[in-house]
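Let me begin by presenting the structure, written as structure tokens, before commenting on it.
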Amino acid sequence: MTFAKIKFSAQIRLETGLHIGGSDAFAAIGAIDSPVIKDPITNIPIIPGSSLKGKMRTLLAKVYNEKVAEKPSDDSDILSRLFGNSKDKRFKMGRLIFRDAFLSNADELDSLGVRSYTEVKFENTIDRITAEANPRQIERAIRNSTFDFELIYEITDENENQVEEDFKVIRDGLKLLELDYLGGSGSRGYGKVAFEKLKATTVFGNYDVKTLNELLTAEV
């Protein structure tokens, strides 16, 4: 019986400010209009695993679906087996687990004199008919922040012969994410990211990851 878990790790470096929204339900008067999501313990920005998973799946659907899927449950088999499928007749647990990504270079940012791990960007929308301005404040995790990225991939008898194919899809997803954006307001310059120090490690069972590491660093 084959059973192993592979940890795929990397550093997510922000090349521009990142906005992934948090709750503003209890915002005080004069507070930021759109805060970022933060770790409730440290009050430091995080990148939710759900944001990474959703964005990567959306981008990969443009490549691996033969036609436009109205819902994720209509995705191709290769995406369904990696990300899961909740449709009753096609229900399938995904092979991937996306972890929340936490800030990893706080000390480096502190040494540069950074006073806050977020910034506030002031934006304005103008009503084209009345010319009335609608100013707003958007919070962003600052450029050059790095976050620990971790992805778990499960190998069983069912998918032992599909591992390399799956990892090529994962590699494509990361490349597409670098060429697109993460979070909101990407068309206005937010959310440009880079994945650095890519590495696959066997964390349970026995599986030789040499070929997988070669795939991860190969040009797409």
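Every residue, even glycine, has its Cβ placed from backbone N, Cα and C.
Straight from Swiss-Prot, the features:
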type	residues	note
MUTAGEN	His19 to Ala	Wild-type degradation of target ssRNA by the Csm complex
MUTAGEN	Asp33 to Ala	No degradation of target ssRNA by the Csm complex, complex assembles normally and binds ssRNA. 10(3) to 10(4) decreased growth of an RNA phage in vivo. No change in ssDNase activity of the ternary Csm complex
MUTAGEN	Asp100 to Ala	Nearly wild-type degradation of target ssRNA by the Csm complex, crRNA is shorter, Csm complex is altered
MUTAGEN	Glu119 to Ala	Wild-type degradation of target ssRNA by the Csm complex
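Feature map: annotations from Swiss-Prot on the structure.
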residue : record               : CB count, 10 Å
His19   : mutagenesis position : 24
Asp100  : mutagenesis position : 17
Glu119  : mutagenesis position : 15
For Glu119 (mutagenesis position) and His19 (mutagenesis position), determine the Cα separation and express it in whole Å. 10
Under DSSP, is Glu119 (mutagenesis position) helix, strand or coil? strand
From the Cα of His19 (mutagenesis position) across to the Cα of Asp100 (mutagenesis position), what is the distance in angstrom? 15
